[in-house]
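Chemist: Right, I'll just put the structure down here and ask away after.
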Amino acid sequence: MGKWRAVAALLLRNQLLNSSKRLNLSSSPCVSKHPTIGLASRFLNFRHFSAFPSPISIYNNDSDSGSNDAYQNYEFGTEAEEALGKIPIKAYFLSTSIDLKAMQAENLCNVVPPTSRSTNYIALKFSDFTPSGIYSLDERESVSNCKFMVVFQYGSAILFNVDDNDVDRYLDIVRRHASGLLTEMRKDDYAVKEKPLLIEEMKGGPDYIVLKTLDTNSIRIIGSVLGQSIALDYSVSQVNKLVEEFADINRSMAKTGTFTMTRKKLFQLVGKANSNIADVILKVGLFERSEIAWREARYAQIYEYLREEYEISQRFGDLDYKLKFIEHNIHFLQEVMQNRQSDLLEWCIIFLLAIENAIGIYEIVRESAGASL
């Protein structure tokens, strides 16, 4: 009976291999048109049915024999297994403004159709081919075979599945439509991994997130939080410079006991502080919840997890505390300037009164001299 089972398995294998040669990939911007052997390989992994139970498993895992260990190990693998299949994410903050309309017009064939009414970002999709040009059905259906770039109007660009050697080529697309380019870009790294057999919709890990399903909306959600985080990081660095500048002013006042800053310089510091808080709240939209996250709970879960992971609220709280310190110093320095102006006006008034008294004395002396004559 075992021989007949082996012959039947061999015939089934040959039939599947022959039928797979007639299959072609459907047209997609991210896959080539080479024939696929993915369907055959998937069928070959099915168990050959028999009336007699087999004494040993012919599978690499024990899921078919009734054991749940395979599913448990699938979720919690070794470090090597966890690193396998990760899609790298690179977040950049390279300018203070990006013309999204011009960028969209130039890369129209790569634009991912929007799923929300938000106009402060665009998502671009680029093809990615394997060296052999052969894909399985699972690979064709996954967005992990494409490169994505999510660009935000306030200056952030998030790259998905882009190698380090290709980063500059993608960022050049952004630079052509950017204004206020920074001399030194801000950068952050993250990763995402797709596990269709994951029990939950998502699971967090060290410096990466595991999703049950990775789609373009997930990419948008991840990009929005990372874009806000890297922009917030830039704003914090700018505010830190202002704090250090005011600290130098206070140290100088402690040593000399005088305040020598000009009114123009103080107004410039006030403008920098106000523009930083306005950019974070209005342009970056730090407190504006994504429309995609409003519609579906699984995207909301990703959104909330990443905001907690990147400590968005806590970091903004620290930024707000530093801005309040700056605001307190500005009010103090303004009072010092006003007092200095008041002192100057008082001295001017005293000088004018002295002149008036001198003129009065002169007239009295002159009248007295005329009367004596």
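Including glycine, each Cβ sits where the backbone N, Cα and C put it.
Pasting the relevant annotations from Swiss-Prot:
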type    : residues      : note
MUTAGEN : GLU346 to Lys : In rrg-1; shorter root due to a reduced number of dividing cells affecting postembryonic root meristem size
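Are these features on the surface or tucked inside, and what are their neighbours?
Modeler: Here GLU346 (mutagenesis position) comes close to no residue that lies at least six apart in sequence on the same chain with a C-beta under 8 angstroms from its C-beta.
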Chemist: So, in DSSP terms, is GLU346 (mutagenesis position) helix, strand, or coil?
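Modeler: Assignment for GLU346 (mutagenesis position) reads helix.
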